[in-house]
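**Student:** Here you go, one structure.
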Amino acid sequence: MNMLTALLVNITLSMLLIIVAFWLPQLNLYTEKANPYECGFDPMGSARLPFSMKFFLVAITFLLFDLEIALLLPLPWAIQMYNIDIMMLTAFILVSVLALGLAYEWLQKGLEWTE
């Protein structure tokens with residue numbers, strides 16, 4: 001199976017699932033289904049509390065650097081390859097882009113909790 005066939009099959013299945021999801025109505029939507037579930041007890045308060053934007057920015061930054069580690073973990077195995085220069089250049093570019101992003105976030109005071 002060549003790459004084009006696999007791509008077409010994946011796109012077709014994805015579009016089919018999206019179309020079916022939009023065409024099917026939301027059946028039996030009532031207030032009990034829309035309420036949050038807290039271990040069988042009635043909720044003590046509202047579950048729709050506002051989310052801290054500062055925490056969100058720190059969490060996204062953490063996820064980006066976690067992704068960096070996940071992408072750099074195969075580096076020791078890549079060193080065993082014949083073309084080490086391309087792998088090291090790619091790793092350097094990845095770390096540089098993320099370091100520039102962190103520096104920009106730091107200069108914009110996006111990581112500080114106090115206003």
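Each residue, glycine too, has its Cβ placed from N, Cα and C.
Original residues throughout; no substitutions modelled.
When I checked Swiss-Prot for this same protein, it listed these features:
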type	residues	note
VARIANT	Met15 to Thr	In strain: Coolidgei
VARIANT	Val20 to Ile	In strain: Austericus and Rufinus
VARIANT	Asp42 to Glu	In strain: Rufinus
VARIANT	Phe56 to Leu	In strain: Oreas
VARIANT	Ile84 to Thr	In strain: Coolidgei
VARIANT	Asp85 to Asn	In strain: Austericus, Coolidgei and Rufinus
VARIANT	Tyr104 to His	In strain: Rufinus
**Student:** Out of Met15, Val20, Phe56, Tyr104, the variant positions in the record, which is closest to Asp85 (variant position) when you go by Cα distance?
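**Tutor:** That would be Tyr104, the closest of Met15, Val20, Phe56, Tyr104 to Asp85 (variant position).
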**Student:** Between C-alpha atoms, which of these variant positions comes nearest to Phe56 (variant position): Met15, Val20, Ile84, Tyr104?
**Tutor:** Tyr104
**Student:** Given the variant positions Met15, Val20, Tyr104, state which is nearest to Ile84 (variant position) when distance is taken between Cα atoms.
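**Tutor:** Closest by Cα: Tyr104.
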**Student:** Whole-number answer please: how many Å between the C-alpha atoms of Val20 (variant position) and Tyr104 (variant position)?
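**Tutor:** Here the two Cα atoms lie 42 Å apart.
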**Student:** What is the Cβ neighbour count of Tyr104 (variant position) at a 10 Å cut-off, with all protein chains included?
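**Tutor:** For Tyr104 (variant position), the 10 Å Cβ neighbour count is 10.
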**Student:** Cα distance, Met15 (variant position) to Tyr104 (variant position), nearest Å?
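**Tutor:** Roughly 38 Å, rounded to the nearest whole number.
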**Student:** Reduced to three states, what secondary structure does DSSP give Ile84 (variant position)?
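**Tutor:** Its secondary structure by DSSP: helix.
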